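Take a look at the structure below.
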Amino acid sequence: MQPSGWAAAREAAGRDMLAADLRCSLFASALQSYKRDSVLRPFPASYARGDCKDFEALLADASKLPNLKELLQSSGDNHKRAWDLVSWILSSKVLTIHSAGKAEFEKIQKLTGAPHTPVPAPDFLFEIEYFDPANAKFYETKGERDLIYAFHGSRLENFHSIIHNGLHCHLNKTSLFGEGTYLTSDLSLALIYSPHGHGWQHSLLGPILSCVAVCEVIDHPDVKCQTKKKDSKEIDRRRARIKHSEGGDIPPKYFVVTNNQLLRVKYLLVYSQKPPKRASSQLSWFSSHWFTVMISLYLLLLLIVSVINSSAFQHFWNRAKR
């Protein structure tokens with residue numbers, strides 16, 4: 001009899017394989033990072049030996065994971081350790097992730113404000129749904145306040161922790177305008193902070209990905225930005241600058257959130273690095289064998305010259321001209 005966790009993982013992967021694949025990819029990226037001790041959080045307890053994390057054993061098992069299509073078609077007994085690991089990756093009491101359609105990206109663009117410059121549409125889009133009590137707590141904090149939607153760019157290796165633990169202001173490394181989580185209404189700016197990184201080699205999304213978070217932010221005074229005072233055209237200076245800011249006022253299009261309870265990730269935009277366009281098979285073969293081809297042509301030319309200069313050819317040619 002298979003463990004109940006396997007059945008739940010099978011059901012989740014079968015229902016939305018791309019979403020399950022994404023979680024495996026984010027896990028793999030964190031595991032491969034040189035900062036794995038800090039970015040791979042949560043960490044599977046079955047690979048913890050007291051206070052030590054057995055990364056070598058985890059890396060060995062993760063490297064043997066087949067792609068999800070193959071795993072779903074196999075019997076659990078043949079991939080016991082794989083199913084144990086995938087079950088852990090897909091389990092969460094706080095949230096679930098769904099793949100979303102292209103229409104959702106148009107909605108996101110409207111929520112964040114129409115882009116001033118052309119922005120690339122994501123190859124894949126995912127929506128995060130939160131369970132209670134986390135969801136109820138967020139809306140309790142929100143109260144009657146509006147929601148702001150903005151983008152957050154980060155390295156791929158950070159997203160395993162981001163989706164499970166949220167964005168934490170004190171962990172932010174960009175502090176020119178003060179301590180906090182930096183977001184922007186401009187997707188092209190967020191993409192600068194989201195370089196492509198190595199994910200999961202067997203991913204259906206692709207082995208090299210870039211990820212941008214779309215966050216819901218409660219419109220609270222602790223969210224610093226360029227905003228006007230209520231019923232006025234004047235900028236609200238209390239919200240335009242953070243105490244001890246080295247760079248002065250928050251620039252337009254940026255938001256700096258100084259309270260962890262005021263934001264959460266709602267969508268993930270995923271960009272897959274396209275393989276370089278291959279030349280035609282003929283050109284590809286020629287580029288690999290150009291030296292042999294040139295020598296062959298040279299020898300053929302010598303043969304032609306030799307034949308032309310031969311007495312037999314000259315005799316035949318002279319007779320043909322008569």
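Glycine is no exception: its Cβ is also placed from the backbone N, Cα and C atoms.
Modelled residues match the original; the substitutions are not represented.
Annotated domain 'PARP alpha-helical' per Swiss-Prot: 5-91, in sequence order.
Residues annotated as domain 'PARP catalytic' in Swiss-Prot: 94-279.
According to Swiss-Prot, the mutagenesis experiment H152 to Q carries the annotation: ADP-ribosyltransferase activity is only 6% of wild-type; when associated with A-182. Annotation note: H152 (mutagenesis position) sits in a strand segment as assigned by DSSP.
For H152 (mutagenesis position), the number of other Cβ atoms no farther than 10 Å from its own Cβ, over all displayed protein chains, is 24. Swiss-Prot lists H152 to A among its mutagenesis entries, and the accompanying note reads: Loss of ADP-ribosyltransferase activity; when associated with A-254.
The NAD(+) binding site annotation in Swiss-Prot covers H152, Y182, Y254. For Y182 (mutagenesis position), the count of additional Cβ atoms within 10 Å of its Cβ stands at 25 [all protein chains shown].
According to Swiss-Prot, the mutagenesis experiment Y182 to A carries the following note: ADP-ribosyltransferase activity is only 6% of wild-type; when associated with Q-152.
Per Swiss-Prot, mutagenesis Y254 to A is noted as: Loss of ADP-ribosyltransferase activity; when associated with H-152. Take the CB of Y254 (mutagenesis position) and look out to 10 A: across all protein chains shown you find 18 other CB atoms. A strand conformation is recorded for Y254 (mutagenesis position) in the three-state DSSP classification.
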Nearest-integer angstrom distance between the alpha carbons (Cα) of Y182 (mutagenesis position) and Y254 (mutagenesis position): 7
Segment confidence, the domain 'PARP alpha-helical' (5-91), expressed as mean pLDDT: 90
Maximum Cα-Cα separation (Å), residues H152, Y182, Y254 listed as binding NAD(+): 10
Secondary structure tally of the domain 'PARP alpha-helical' (5-91) (DSSP, helix then strand then coil): 64 helix, 4 strand, 19 coil
